[in-house]
Amino acid sequence: MNRGSLCPNPICLPPLEQSISKFLTQSGTFKDGDLRVNKDGIQTVSLSEPGAPPPIEPLDNQLSLADLEVIKVIGKGSSGNVQLVKHKLTQQFFALKVIQLNTEESTCRAISQELRINLSSQCPYLVSCYQSFYHNGLVSIILEFMDGGSLADLLKKVGKVPENMLSAICKRVLRGLCYIHHERRIIHRDLKPSNLLINHRGEVKITDFGVSKILTSTSSLANSFVGTYPYMSPERISGSLYSNKSDIWSLGLVLLECATGKFPYTPPEHKKGWSSVYELVDAIVENPPPCAPSNLFSPEFCSFISQCVQKDPRDRKSAKELLEHKFVKMFEDSDTNLSAYFTDAGSLIPPLAN
């Protein structure tokens, strides 16, 4: 890989984005393949059956946007925001993700991918999705509210996470990865601290499947370039085919960041920061992988990180294999209370705070 270049081959410009109109019906339904979303909810339809698909009918006891009271905005992104909302009757809190559709086909594809995965996934280690709607150019997704925020929020409060707590966090994330990798054949492709959410019950859940990839089989490979550059595996950055082992690399970086309190890749000593994202990703591809300092951490943790961040993905362990690692099991008999830790760390979001 050439210094300062993101890919070893000449960059190919993507085709011009197509109009958003290809995703909309005259009745105001957002569609992509078998997926249909409108003001009444979401459904998947059979494309093999002749004729128009049946209308979307609201389910009994279905959540609706009219039932929700907006409390405050708890997250912002380039295409929308996440609001804390409360059900007017039950007083239960939810997170409402509101996305403004634009004219880019890639945005529409990402939204439909997230909706499709949310609709079909049932796992206690993934953030639950309760309902989705499309109306007046907005996609609204009602999600489980994780009142502790994200691991990124936790790190801002505590600086570093001790090994016993990190082991418990790791076990929960690995169980989520086992589900998406082996049961659903999904590569997350954007695993990072801000996409791992926590709550006062000590739960840790994976969220944000907007750039995920659904494979045809567990042995299939992907080749598209999406996600957050710093947490990308070397094979993804270099444009090679990749598998769900790319998520394992990202997990290793996340855990090492939580343990040390800083991102594993640091700029050269004479620099205060990376001059560009290209310099950083070049270092990820060209330099030796990061490691946990053996004088600061247990042999079990150092071994676990090493098995996650092997440069060759064939040398990385799978999520199932890592669940059997000594680091994941070494604190099982100890009094590791994630619920108390998350609460004592002061990371909980006060729902009604100004």
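Using N, Cα and C of the backbone, Cβ positions are placed for all residues, glycine too.
Where a substitution is noted, the model still shows the residue that was there originally.
Here Swiss-Prot flags 68-328 as domain 'Protein kinase'.
Of all the Cβ atoms in the protein chains shown, 23 others lie within 10 Å of the Cβ of LYS97 (mutagenesis position). The ATP binding site annotation in Swiss-Prot covers ILE74, GLY75, LYS76, GLY77, SER78, SER79, GLY80, ASN81, VAL82, LYS97 and is backed by sequence analysis.
According to Swiss-Prot, the mutagenesis experiment LYS97 to Arg carries the annotation: Loss of kinase activity in vitro.
Every protein chain shown contributes to the tally, and the Cβ of ASP190 (active site, proton acceptor) ends up with 21 other Cβ atoms within 10 Å. In the three-state DSSP scheme, ASP190 (active site, proton acceptor) falls into the coil class. Swiss-Prot lists ASP190 with the feature active site, proton acceptor, giving sequence analysis as the kind of evidence.
Per Swiss-Prot, mutagenesis THR218 to Glu is noted as: Constitutively active; when associated with D-224. Increases kinase activity in vitro; when associated with E-224.
Quoted from Swiss-Prot, the note on the mutagenesis of THR218 to Ala is: Loss of kinase activity in vitro; when associated with E-224.
Under its mutagenesis annotations, Swiss-Prot gives SER220 to Glu the following note: Increases kinase activity in vitro; when associated with E-224.
As a published mutagenesis entry, SER224 to Asp appears in Swiss-Prot alongside the note: Constitutively active; when associated with E-218.
Swiss-Prot documents SER224 to Glu as a published mutagenesis change and attaches the note Increases kinase activity in vitro; when associated with E-218 or E-220.
All chains included, 18 other C-beta atoms sit within 10 angstroms of the C-beta of GLY80 (ATP binding site).
Here the CA atom of LYS97 (mutagenesis position) lies 8 Å from the CA atom of GLY80 (ATP binding site).
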